[in-house]
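Scroll down for the structure; my scribbles are underneath it.
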Amino acid sequence: MNNHFKCIGIVGHPRHPTALTTHEMLYRWLCTKGYEVIVEQQIAHELQLKNVKTGTLAEIGQLADLAVVVGGDGNMLGAARTLARYDIKVIGINRGNLGFLTDLDPDNAQQQLADVLEGHYISEKRFLLEAQVCQQDCQKRISTAINEVVLHPGKVAHMIEFEVYIDEIFAFSQRSDGLIISTPTGSTAYSLSAGGPILTPSLDAITLVPMFPHTLSARPLVINSSSTIRLRFSHRRNDLEISCDSQIALPIQEGEDVLIRRCDYHLNLIHPKDYSYFNTLSTKLGWSKKLF
């Protein structure tokens, strides 16, 4: 065993037997290598592991040096919002569909992870967004997002009227089905489907992408990640909400604004040494191959 990582957490929310098989393989392999292993409580229960050290996501974040998330991008997003608050590196084994964030191949994960544990990896920081629903700058409800914060109707699709302020300066008003505020990490997710640009992960930028705007002049906007975005509403209807990574929803009541800014902490994401962001884009999005 090397000194790069001593304590490793195993994280995920298994939905099918193949994911559980990967969890069990990973646990037993790490134990034979002499690492201290903490297994997320739900996984330990599903696998019926005995005499195993378990913990919540927060406890894994506090105690472990590395968290291995087994699952798809949704599993990674759910775990990473919590793990990003702690000094822990995170890597993913893909058991989902696209796998933009979980880039270890499950069929070759053991060898790839062995190289990572030896210190052969690429490290990068991904910033998060913090969203607040507040009234007169009094914080009421707050959440974070790794991919995006989305303004949308609560139940029935309809047009929304709102104003956008950037650093407290009026930028534009809009009538649309909603607005996607995305990080570079989220630029290949919901934002991409809505016609937003792809941003490389190292960019300190945020995109604002209209959803079905009621004007042909509405276009995606890219701003500095240090900016604060404020959304104000006409409140002709009271069923609006924002969602974070399509996993957490915060309702918006009459008289409330939404504030969105970059979080103070980052997700410490790591990849195998041969990782290439552009190769990932080409593979996942079906881009053309090299001509010569």
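Note: Cβ is positioned from N, Cα and C throughout, glycine not excepted.
No noted substitution is present; original residues retained.
For ASP73 (active site, proton acceptor), the same-chain residues that are 6 or more apart in sequence and have a Cβ closer than 8 Å to its Cβ are GLY96, ASN97, LEU98, GLY99, PHE100, LEU101, THR102, ALA189. Annotation comment: Swiss-Prot describes ASP73 as active site, proton acceptor.
The feature NAD(+) binding site is assigned by Swiss-Prot to 73-74, 147-148, HIS158, ARG175, ASP177, THR185, 188-193, GLN247. Long-range C-beta contacts of TYR190 (NAD(+) binding site), restricted to its own chain and to partners at least six residues apart, with a cutoff below 8 Å, comprise ASN147, GLU148, VAL150, ILE180, SER182, SER246. Secondary structure at TYR190 (NAD(+) binding site), taken from DSSP and collapsed to helix, strand or coil, is helix.
Other Cβ atoms within 10 Å of the Cβ of ARG175 (mutagenesis position) number 15 in total over all chains. Quoted from Swiss-Prot, the note on mutagenesis experiment ARG175 to Thr is: Exhibits NADH kinase activity in addition to NAD kinase activity.
What Swiss-Prot says about the mutagenesis result for ARG175 to Gly is this: Exhibits NADH kinase activity in addition to NAD kinase activity. Reduces the Vmax of the NAD kinase activity. In this structure, ARG175 (mutagenesis position) is part of a beta strand by DSSP.
Quoted from Swiss-Prot for the published mutagenesis ARG175 to Ile: Does not exhibit NADH kinase activity in addition to NAD kinase activity.
According to Swiss-Prot, the mutagenesis experiment ARG175 to Glu carries the annotation: Does not exhibit NADH kinase activity in addition to NAD kinase activity.
Among the mutagenesis results in Swiss-Prot, ARG175 to His has the note: Exhibits NADH kinase activity in addition to NAD kinase activity. The residue drawn here is the original one.
Put simply, of the binding-site residues HIS158, THR188, LEU192, the one whose Cα is nearest the Cα of ARG175 (mutagenesis position) is HIS158. Under the DSSP three-state reduction, GLN247 (NAD(+) binding site) is assigned to coil, being neither helix nor strand.
Of all the binding-site residues listed (ASN147, THR188), ASN147 sits in the most crowded Cβ setting, with the most other Cβ atoms within 10 Å.
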